[in-house]
Amino acid sequence: MQTVHEMLRRAVSRVPHRWAIVDAARSTFDICRTGETSRNEGSATARLWPQPARPLAVVSGNSVEAVIAVLALHRLQAVPALMNPRLKPAEISELVARGEMARAVVANDAGVMEAIRTRVPSVCVLALDDLVSGSRVPEVAGKSLPPPPCEPEQAGFVFYTSGTTGLPKGAVIPQRAAESRVLFMATQAGLRHGSHNVVLGLMPLYHTIGFFAVLVAAMAFDGTYVVVEEFDAGNVLKLIERERVTAMFATPTHLDALTTAVEQAGARLESLEHVTFAGATMPDTVLERVNRFIPGEKVNIYGTTEAMNSLYMRAVRIAGTVMRPGFFSEVRIVRVGGDVDDGCPTVKRASWRWRRRMRPFQATLTNLRLLQKSFRKAGTGRAICVRDGSGNIVVLGRVDDMIISGGENIHPSEVERILAAAPGVAEVVVIGVKDERWGQSVVACVVLQPGASASAERLDAFCRASALADFKRPRRYVFLDELPKSAMNKVLRRQLMQHVSATSSAAVVPAPAVKQRTYAPSGRAIAR
């Protein structure tokens with residue numbers, strides 16, 4: 001077992017002068033200097049954070065300073081609780097209060113700092129720049145800090161979910177889980193150990209992927225981490241070419257924008273060897289463009305938060321929902337009452353020995369440990385899947401996203417995949433809204449391409465001409481300028497449902513010409 005500190009300490013001994021971090025301004029830290037900086041900063045900060053093994057809020061986006069701060073706090077035996085700076089100040093302060101944190105480091109946002117001080121006056125709040133000042137970290141005389149404890153079950157880091165269904169929930173990552181969260185980039189994504197690795201830091205550090213699978217993997221594999229503070233497709237394209245990036249982890253939204261930039265610039269990106277994506281369903285049209293304009297092996301990852309990586313598929317050339325179980329996990333396809341045969345759509349449960357531990361709002365770390373066994377027994381069954389005889393698993397969607405209309409199960413991804421190919425459609429999300437007669441009604445929320453035009457009637461005709469079953473056609477269309485999304489580019493479906501339920505501007509299309517079955521409580525079919 002290796003902690004994050006141990007993995008980076010060994011990398012220092014192997015390649016002491018390798019550039020570990022590079023940012024857009026071409027500021028560089030070699031791996032040895034990064035280790036020394038975090039060690040010195042940890043010593044300098046010890047007076048402010050004398051409580052090892054306690055969670056401590058870190059509110060920051062991607063930056064060299066954020067990397068140094070998190071590594072220093074980890075070196076200091078604190079438990080960095082990384083938070084999304086795009087959350088509202090009131091939400092961040094509430095997370096600090098409910099997490100019972102006594103310290104917070106904030107990336108120079110006066111509003112957030114004031115909100116924390118107001119909500120929890122006892123919290124010591126420090127600006128990130130006051131903790132870390134680039135290369136001007138003060139040298140500290142005296143004895144060096146002892147190595148961080150290596151108790152397997154001790155909390156190492158806290159990450160928060162994307163908050164698609166409300167205030168984000170904390171996930172505590174124990175020390176023993178760090179190594180596997182890095183190594184899966186080798187076992188599933190094909191990343192090889194060596195100083196040839198130049199990894200693009202596109203994913204946010206406050207997400208488990210952005211921290212473990214991108215930052216720590218790049219440095220622990222003796223490579224270089226290229227910081228991306230703000231995503232702009234044109235600037236990222238230039239950064240990839242300038243730094244000769246060999247690997248990147250991105251969301252479908254990132255890749256969609258990047259393929260457009262590559263096409264417009266006529267770039268080739270010949271240095272890219274590995275492209276891994278997750279965070280949302282990959283539309284077929286975007287996947288085709290990714291394979292056309294972006295080189296390197298493509299890997300689709302599913303389940304990075306709940307079970308580190310429960311499913312994946314390498315050499316992706318077709319619809320991105322056909323996947324296989326990952327090296328560190330086993331998958332059962334179940335329903336209430338037991339397992340099911342291959343070919344039947346039902347719920348996936350992933351088992352992973354070092355699965356995350358859920359952190360309830362009011363729970364302390366002690367209470368958290370008491371919940372660990374029950375969480376392991378519960379599994380992480382949230383995906384509707386079909387497994388074929390070869391062991392391939394097709395992810396149809398999430399259990400809580402499934403629409404039940406007139407007794408029929410409708411998976412949003414089935415409808416979204418059809419509509420995504422319609423002329424003029426840039427993005428589409430299908431949701432179910434309450435319907436007095438049918439329980440739920442299918443609604444398509446559509447973002448059009450710049451300059452494009454479309455109507456509910458045209459999109460409905462497109463669905464009628466497709467292979468989509470008639471009862472699955474959307475009954476309403478809502479045209480939006482943009483979709484509400486989290487920092488991981490996941491659509492915030494609850495916000496979308498609230499918006500659609502409150503609006504009367506949705507275009508309504510005719511009911512289907514064919515009959516749809518619905519079911520009475522007795523189980524007898526009723527013609528629709």
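Every residue gets a Cβ built from N, Cα and C, even glycine.
Every residue here is the original one, so none of the noted swaps is modelled.
Look at Swiss-Prot and you will find 161-169, 300-305, ASN409 tagged as ATP binding site.
One mutagenesis experiment catalogued in Swiss-Prot, GLY163 to Ile, is accompanied by this note: Significantly inhibits the adenylation part of the reaction.
According to Swiss-Prot, the experimentally introduced change GLY166 to Ile is described as follows: Significantly inhibits the adenylation part of the reaction.
For the mutagenesis result PRO168 to Ala, the note given in Swiss-Prot is No catalytic activity. The Cβ of PRO168 (mutagenesis position) has 20 neighbouring Cβ atoms from other residues within 10 Å, across all protein chains displayed.
LYS169 (mutagenesis position) carries neither a helix nor a strand DSSP state and counts as coil. Here the residue is the original one, but Swiss-Prot notes a mutagenesis experiment at this spot, LYS169 to Met: Significantly inhibits the adenylation part of the reaction.
Taking the binding-site residues LEU167, ILE301 in turn and counting surrounding C-beta atoms within 10 angstroms, the largest count is reached at ILE301. The number of other CB atoms found within 10 A of the CB of THR161 (ATP binding site), across every protein chain shown, is 22. Between PRO168 (mutagenesis position) and THR161 (ATP binding site), the C-alpha separation comes to 5 Å. The Cβ neighbour count for LYS169 (mutagenesis position), using a 10 Å radius over every protein chain in view, is 17. When the Cα atoms are compared, ILE301 (ATP binding site) and LYS169 (mutagenesis position) turn out to be 22 Å apart.
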